[in-house]
Amino acid sequence: MSSSSSPFFHPPPQQVMDDTTQQSPSYSQNSNSPSQHTFESMEPAAGGSTSMRYSPSGSSEADNPTLGLFSAQASYPYSLRKRRPCLTKDEDLCFPITAATADETPQPTMKKFKLECLSPGEARDFSIEDESGTNLEAKMETTECEPEEEEAVEEEDQQDHINRLPEELLLKVFSFLPDKSLLACSSVSYRFNQISNSHEVWKELYCNLYDYRIPLFHPSHAKFEFREQSRWRDGNPWKESHRQLHHGVHVMKEPRVNLRSVNYRCFDQIEKAQSFLEEDEYREKLIFLHTGVHEPIDTILINTDVQIIGASDSRDITSSVVLEGSKNTALTFTDGSANAYFGFITVRFRADPVCRQQPQIAQQAQQMNHFYSILVTDKDAMPYIERCDITSKVGNGAAVCVKKSAAPKFKYCTVLDCENVGIYITDNATGHYEHCEIARNTLAGVWVKNHANPYFRKCTIHSGKDVGVFTFEHGQGYFEKCNIHSNRISGIEVKNSANPVVIRCEVHHGYTGGIYVHERGRGQFMENRIYANAYAGIWITSHSDPTIRKNEIFTGQQGGVYIFGEGRGLIEQNNIYGNALAGIQIRSQSDPIVRLNKIHDGLHGGIYVHEKGRGLIEENEVYGNTLAGIWVTTGSSPILRKNRIHSGKQVGVYFYDQGHGLLEENDIFNHLYSGVQIRTGSNPKITRNKIWGGQNGGVLVYNGGKGCLEDNEIFDNAMAGVWIKTDSEPTLRRNKIYDGRDGGVCIFNRGKGLLEDNEIFRNAQAGVLISTESNPTLRRNRVFDGKSAGIEITNGATATLEENQLFRNKYGGLCVATGVTPVQRGNRIYDNHDTISRAIKTGLCLFKVSSNNSFPMHNFYRCTTCNTTERNAICTNCIRTCHRGHSVELVRFDRFFCDCGAGTLERHCHLQNVPRDNDTVYDSATPISTETGTEI
């Protein structure tokens, strides 16, 4: 009987081949459709084994004689004949059985011949014969099928022993078959197809061959990814992974025989595997380096697109597969390695044990040569190095060296515990370094020099015994989203005209500074977070000129940005806060541009310019700092323009010890001390600023301070708008000083200066108060609408008053105390309210006019009968009324308030309508100078 009549075989392909032809099955993506499998011819290999070799997809046997296990150009392995229908006595035809599955098999029309399946969808192999061996199919062409013959057929049908075997037993049998036989079995029957494509069978084969415990996805050259079974689109990930990897050769410390793969090749040295692959141009260059420590005789030289990947049954494959060099560089990539791959391997260099035992020899060897764990050199060296652990235990040479325009790609690698530099990139080399960890190296984690320009992204560089990243001698580089921390010296050091880009990195917890730019270093540092460093977050020195933009610099144990030694740079749009010292320091003739920053909540000052520092400081917001918002001292002369300086816990802007510079168009407000303080020889120019809300006045000039204040608005300060005291001599010109809660300008303690063309109005006390031996010059000022006198001169002071206008002041235009003789020329005093004179005329106590908020100037007396002291003063009307008949004496014409009316004497004032308690009287408080010293 023809096998084609059996329902246990699938329909053959159109092409019919000779049964004697030797065939090998091929791999198909659809493991559930045996009719789609094809086969190819096999040539016996040396030693009697069948040799399977890689062939590019789509090539024919004629084009490539090396067609192998998974070729798609083979044919069906059996010679099959066409099926004939079963004839009946009544000349009715049975339905031809055209499908191998029960779902597609129609029922016969005759009861006398019925096919029974063992199970739905299960294919079977049997023949139908009578007792004499005559083929029943032929007999049925002319005779009727009898019941006895039908019973014989059923009895014979029950003899299908193979298909009646338990599935566990078949799985056990299949677990011993090689991949070639498994693929062949998949075309025998549906049941064989299911079992030969089961996960258990292919997983055991896969693990024995590759040692992996997770399927390795290898869709294209130099791309490898371990994927859990649930992430594979194919039905059998183990089988699919084997299809992708079966062309590879294996390197083991102790090569083993594996009979389950027809393509299996195993060597004990990487060099031998490389030589084998170079001889076969059609075979994929793929090497599996298995568990163990592999010690090459000399450097492993890679100048092709070979792929080398670690293979181990350990969860940590990388640490289980070690390539160790001891006499020379362990691994070198040169020209031709543009598409090479190296992954999941530990690479390390250790000195030869003989050299280690003889230190002198080791020292001489190190002086003569540099040794590396991995060396990538020359222009066309562009390997992909992935998930490797790299270290070097010699003091002369980096773990990784990239030079001479090489451009490798390192990804998910570690470079740890090296005795020298971690990664050394030089001589115009580039490359990509992503998701790497570089840590605990004796010298810098990364060296970049000689115009090298690598790309680092999402790397962690930490715990080094030196610098984290060191760029020097025109080195460049792009560092993005790296985490650089806990290095003994700076996180990043830029030197000798190096010019890197550092963007969106974190630089923190350095044992010294965060970023150190010196010796004409440059660089662009943008959108980084720089914090918790022991020294300054960023140091710029010795003619360096970096760009610092949009960074967060905070909680440093010293300052935020420190610029000295004639440093320059652009510091722009940064958020600098919470540092132990000044947010920005500029010293020793440095001249940066500082603009659009927020500098706030520091434990020290905001910006500190000293030791002849300069710089353009504009459009910054400086607030909430413990000490002065901006300090300018020791010969410094910065330009401070359009800044907003506010809410400080001391002074807004503080010039001292020969501090100079230009303070222009700034908003300075709401400080606990003065808005601006000038002292000890400082001589800034302060122009077009708005200064308000100072709790200790607007501007305080003292201790020999100078300065030129022009065109400013000084208003709404708790004390005087401008204080001039202790031998200070500023120039005030064209300012508007108004709405002060004390006087407009107060000049004390030998204060001098020139007040010219100012408008002083609506202040709570005198527009200008001159006292205690002071001698200023007032020229062409307008003092008006004051709630006290326009100008008051008292206590031994004098002044030169020229062409001033004093009008609409409450107590009078000009009030001069006894013994004061100012120089007056061309002043106009008019339309003042003269409230004091009117009160005297109407018999009012002057305290009724002034209360305890101001000090009217008039004749004041003391009463000897009431035992008043020199500190007490009584107005004229109280002497006439309350102390009539007492012994009194004139004190002087001066600024007092009436103690009788204030209720501070034992006698009750008869001129007060209601009793008053002894409120604390008010006097112009002494201005508070900053407690900050001259040293940080």
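Backbone N, Cα and C define each Cβ position, glycine as well.
Original residues only: the substitutions mentioned are not part of this model.
Copied over from Swiss-Prot:
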| type | residues | note |
| --- | --- | --- |
| DOMAIN | 159-205 | domain 'F-box' |
| MUTAGEN | Ser275 to Ala | In ns39; strong tail spike cell survival defect with 79% of animals possessing an inappropriately surviving cell |
| MUTAGEN | Gly629 to Arg | In dh190/dh292; enhances gonadal heterochrony phenotype in daf-12 null mutants |
| MUTAGEN | Gly744 to Arg | In dh278/dh284; enhances gonadal heterochrony phenotype in daf-12 null mutants |
| MUTAGEN | Ala902 to Val | In dh280; enhances gonadal heterochrony phenotype in daf-12 null mutants |
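Location within the structure of each feature annotated in Swiss-Prot.
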residue: Ser275; record: mutagenesis position; Cβ neighbours (10 Å): 11
residue: Gly629; record: mutagenesis position; Cβ neighbours (10 Å): 34
residue: Gly744; record: mutagenesis position; Cβ neighbours (10 Å): 36
residue: Ala902; record: mutagenesis position; Cβ neighbours (10 Å): 22
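Looking at Gly744 (mutagenesis position) and Ser275 (mutagenesis position), their Cα atoms lie 95 Å from each other.
In the three-state DSSP assignment, the secondary structure recorded for Ala902 (mutagenesis position) is helix.
Reduced to three states, the DSSP call for Gly629 (mutagenesis position) is coil.
Per-residue confidence over the domain 'F-box' (159-205) averages 86 (mean pLDDT, predicted model). Helix first, then strand, then coil: DSSP counts for the domain 'F-box' (159-205) stand at 32 helix, 0 strand, 15 coil. Note: the Cα of Ser275 (mutagenesis position) and the Cα of Gly629 (mutagenesis position) are spaced 72 Å from each other.
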